[in-house]
Amino acid sequence: MPEPSISALSFTSFVTNDDKLFEETFNFYTKLGFHATRSYVKDNRSDFELTGISTDSIKEIWLESFPLSEVVETSAGRELRKPLQESVGYQSEALLGYSPYQSDGVVIKLRLSNHDLQKNKDLPGEVTFFTASIDKLRAKLIEIGAEIIPSEIDLVEFSTKDPMGDVISFSSYPSLSSKKITSPDFFLHPKKEVRSQESIVEQVKSEEGKKKIAIITSGGDAPGMNAAVRAVTRAGIFYGCKVYACYEGYTGLVKGGDMLKELQWQDVRGLLSIGGTIIGTARSKEFRERWGRLQACYNMVSNGIDALVVCGGDGSLTGADLFRNEWPELIKELLGEGKITKEQYETHRNLTIVGLVGSIDNDMCGTDSTIGAYSSLERIIELVDYIDATAASHSRAFVVEVMGRHCGWLGLMSGIATGADYIFIPERPPSETNWKDDLKKVCLRHREKGRRKTTVIVAEGAIDDQLNPITSEEVKDVLVEIGLDTRITRLGHVQRGGAPCAFDRFLATVQGVDAVRAVLESTPAIPSPVISILENKIVRQPLVESVAQTKTVSDAIEAKDFDKALKLRDQEFATSYESFLSVSKYDDGSYLVPESSRLNIAIIHVGAPTSALNPATRVATLNSLAKGHRVFAIRNGFAGLIRHGAVRELNWIDVEDWHNTGGSEIGTNRSLPSDDMGTVAYYFQQYKFDGLIIIGGFEAFTALYQLDAARAQYPIFNIPMCCLPATVSNNVPGTEYSLGSDTCLNTLSGYCDAVKQSASASRRRTFVVEVQGGYSGYLASYAGLITGALAVYTPENPINLQTVQEDIELLTRTYEEDDGKNRSGKIFIHNEKASKVYTTDLIAAIIGEAGKGRFESRTAVPGHVQQGKSPSSIDRVNACRLAIKCCNFIEDANFQVKHNANLSADERHLRFFYDDGVKTSAVSGKSSVIDDNTSVVIGIQGSEVTFTPVKQLWEKETHHKWRKGKNVHWEQLNIVSDLLSGRLSIRTT
């Protein structure tokens, strides 16, 4: 009996130098059921992409025939094949012959070479493949016109030739010593349960009762839309709904058919880091017509959908609300025409609409931010930072045009974040007659002070007070008139591109989850909501009112009522505009306070460095100098003051370019005033400080408390003092946000994206990423949410063996559902102090051991890289906002003392007096100077900016041992993260 040439083929390579033959061979094998898993075209690819590629290949396609393997049922009720290394009996001695639970997989590499090839036609290459469906394969080959060649080998059924002339043989025997296999069901283990007709009927009935939700992305694309799609899909599935993607915006709703597709849990894996929207977006003309909305209604009812989550701008949301209002008439019309049944009419007679604002313009009223706005702002400041380098080198001026249509939010915030000299926005247009002169004065004044570059931001909707457009060309001409070498840069659609920033991932995720909850809680009497954010709080606003108020802004601008337009923007818009003027325009001397009210303000950095220390110092300095105050930098923390008396007065030119500088220009460390309180008091008296701003983390908070507690012994500390939290750990009591934490999260999101890419390339690798944060789990919780981590370990939620077992079960289930085809990497996030026992290395080791060859684990520790380099847009904007509020706090407290006619000069200096022998604060009039509320921590809590006395925080709201506040304000992030990773489903089960 002749022996087969190959009995256990797993990989082979076919080569040709004929391009047409290459394509024909590719088509031949795909018709036989092979799938393309990798393609290569000769170009300048990096080395890691060339692994396995032949050096003389012009083009390669790798084809794979996935093995028949053990079938298991997933938690979602789907049946998937297990990979070889997960099958029963893998690595056992029995597998040396063949696995009874998995056939061999095959990889074919097709190569197009640039070399001359000489093939022996008399002795062509020959390979043998196994198939469990020999008759179907024979029929398929006959169908495509392939030659059937009888075999002389007993174990080989027949042969054929591929277009390259290679002989391909087929056998029903997996190996020489095995028995003949005639059905793929042989490999289905355990055996598939035969379902009764009754069970099928019950399933149909149960599915009919499920809420069906469609998700649409409409209008201009925005970074973060994919995160919203992911959140809506997984939250919907978690809450027992069926979720459909409506492709190409409202166009898909009108066309129906394949444009409405149900989404499964794994369909949205890996979307967090992808910009734009994978389900497409379009501005639909058809949906604007009633017939289009009627057809959309029919398509929704036909699919059983009566809830719509719309992610788009004001136009998209307006269309959605109109659709809801017309729905009763539309569905009644469909019933009358006989297109739907009475049962369908009764079931879907009401439409639920929930809006998510996805727009880079941030032009929707009733919310602080829209999905995509801060990613766009991040792109702008990144590009302007690059421009700054060449502008300073050549002493040039740059006019930068940004998007925003009729909203100046991008223009205003980019002006603040980039340290621009001047901005043009539609809400606050300059005088038609004076703007050119005003622009010249500001730019020349800054040049005279020593600035080498000039930056002017122009919003695309910029106008003057007579509604005449102001173009970038006009601005350039004005700057040229004063002798500046000027260039125009239009950033254009690059502002929409790229991966979403950390905040937009967070915003889209939590709003997407709340949108599903809003759908389930909705009744016909509840107006359609739009999910918004005010400070750090997710709220629901009436969609109609938000859209109407947004349109009112445009109407106010058209009516030249610019004050009204400014007020109609979000609550901080007008304040931010004033903040910009205070650091860019008011240095002209027009805002100087009387000499008797001028102060000496000290600024000190305490604790670990973060990226936002310098921007906050810059704004506090420029704002104070504009009013005539003197600003002193205490260098190298309290250690520098105590040891060297390191105090330096800051001038305008010293700080003007600190807006994009990370670290600390004046130096920082963890030293505290308690090291030598007397010396600290001495230097405070020497420089006659009237106020102190301490910028830093928990050490800054501790330093403020120590200074406050020392007031009884050192009256100089009775000055108003403010702690501005700036730490990546976000562990300062009294605030839910700290400067520098957003930069850290952006850095972590990029780091984890890279790690996940590495994990996805190897398919079977999981990374355990260790993040900083001390005993505060904020950073880990937030990072887990925005990176799609399977599990997050924090100090607030103790780790035990059961927790780890559940997470390994989730990991195993995820790999099962991927079936080796999904490229999304898996990561765990582990806080550095989460557990003394279950460390990062131990968690990784446990995962690796539990994998037993099915998957492996690695650790990744970004360390101090997390602090970031250049501050993020959010940190720059908030540094400006909070630093100015700190300055105002110091000014107000001093005003009450210095202008109190009932106090003597000494009492004003001491800031207290004795009333019938009782020591009384000159600020508050309270009987104890310690309780006069002039030692405070500024913070964001809920939807408010607060000033909280440090003593109150220290005594009531601080966990001293763990160096953090008692309020775990980020706990909701863990719940949402667990819900979307599948972790919550396992624990619920």
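For all residues, glycine too, the Cβ spot is worked out from N, Cα and C.
Taken from Swiss-Prot, the feature ATP binding site covers GLY220, ARG283, SER284, GLY313, ASP314, GLY315, SER316. The 10 Å shell around the Cβ of GLY315 (ATP binding site) contains 15 further Cβ atoms across the protein chains shown.
Annotated Mg(2+) binding site per Swiss-Prot: ASP314, in sequence order, evidence recorded as sequence analysis. Note on ASP314 (ATP binding site): other Cβ atoms within 10 Å of its Cβ, all shown chains, come to 25. Secondary structure from DSSP puts ASP314 (ATP binding site) in a helix.
For the published mutagenesis ASP361 to Ser, Swiss-Prot gives the following note: Abolishes catalytic activity, but not the ability to modulate glucose-induced microautophagy of peroxisomes. DSSP classifies ASP361 (mutagenesis position) as coil under the three-state reduction. Sequence-distant neighbours of ASP361 (mutagenesis position) (same chain, six or more apart, CB under 8 Å from its CB) are GLY313, THR370, ALA373, MET403, GLY404, ARG405, CYS407, TRP409, LEU410, listed in sequence order.
Counting only same-chain residues at least 6 apart in sequence, those with a Cβ under 8 Å from the Cβ of VAL728 (beta-D-fructose 2,6-bisphosphate 1 binding site) are ALA608, THR610, SER738, GLY740, SER741, THR743, CYS744, GLN772, GLY773, LEU779, GLN866, GLN867. Here Swiss-Prot flags ARG670, 727-731, 772-774, GLU832, 864-867, ARG963 as beta-D-fructose 2,6-bisphosphate 1 binding site.
According to Swiss-Prot, the feature beta-D-fructose 2,6-bisphosphate 2 binding site maps to ARG765, ARG858, an assignment based on sequence analysis. Listed in sequence order, SER758, ALA759, GLY825, LYS826, PHE855, GLU856, SER857, ARG858 are the same-chain residues six or more apart from ARG765 (beta-D-fructose 2,6-bisphosphate 2 binding site) with CB atoms under 8 A from its CB. In the three-state DSSP classification, ARG765 (beta-D-fructose 2,6-bisphosphate 2 binding site) falls within a strand.
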Message: Within 10 Å of GLY315 (ATP binding site) (Cα to Cα), which of the binding-site residues ASN730, HIS864, ARG963 do you find?
response: none
Query: Fewest neighbouring Cβ atoms within 10 Å: which of the binding-site residues ARG670, ARG963?
result: ARG670
- line: GLY220, ARG283, SER284, GLY313, ASP314, GLY315, SER316 bind ATP per the record; greatest CA separation between any two, in Å, is 14
- line: Surrounding the recorded ATP site, with Cβ no more than 8 Å from the Cβ centroid of GLY220, ARG283, SER284, GLY313, ASP314, GLY315, SER316 and those residues left out, we find SER218, GLY219, GLY249, GLY312, LEU317, GLY319
Message: At a 10 A cut-off on CB-CB distances, which of the binding-site residues SER284, SER316, GLN772 has the highest count?
response: SER316
Field: Number of Cβ atoms other than its own within 10 Å, given for ASN730 (beta-D-fructose 2,6-bisphosphate 1 binding site)
entry: 28
Query: What is the nearest of the binding-site residues GLY220, SER284, SER316 to ARG670 (beta-D-fructose 2,6-bisphosphate 1 binding site), using the Cα of each?
result: GLY220
Cα-nearest neighbour of HIS864 (beta-D-fructose 2,6-bisphosphate 1 binding site) within the listed binding-site residues, GLY220, ARG283, SER316: GLY220
Statement: Neighbour count check, CB within 10 A, over binding-site residues ARG283, ARG858, HIS864; minimum at HIS864
Task: Measure from the CA atom of SER316 (ATP binding site) to the CA atom of ARG963 (beta-D-fructose 2,6-bisphosphate 1 binding site) and give the result in Å, rounded to a whole number.
output: 46
Query: For the binding-site residues GLY220, GLY313, GLY774, which one has its C-beta crowded by the most other C-beta atoms within 10 angstroms?
result: GLY313
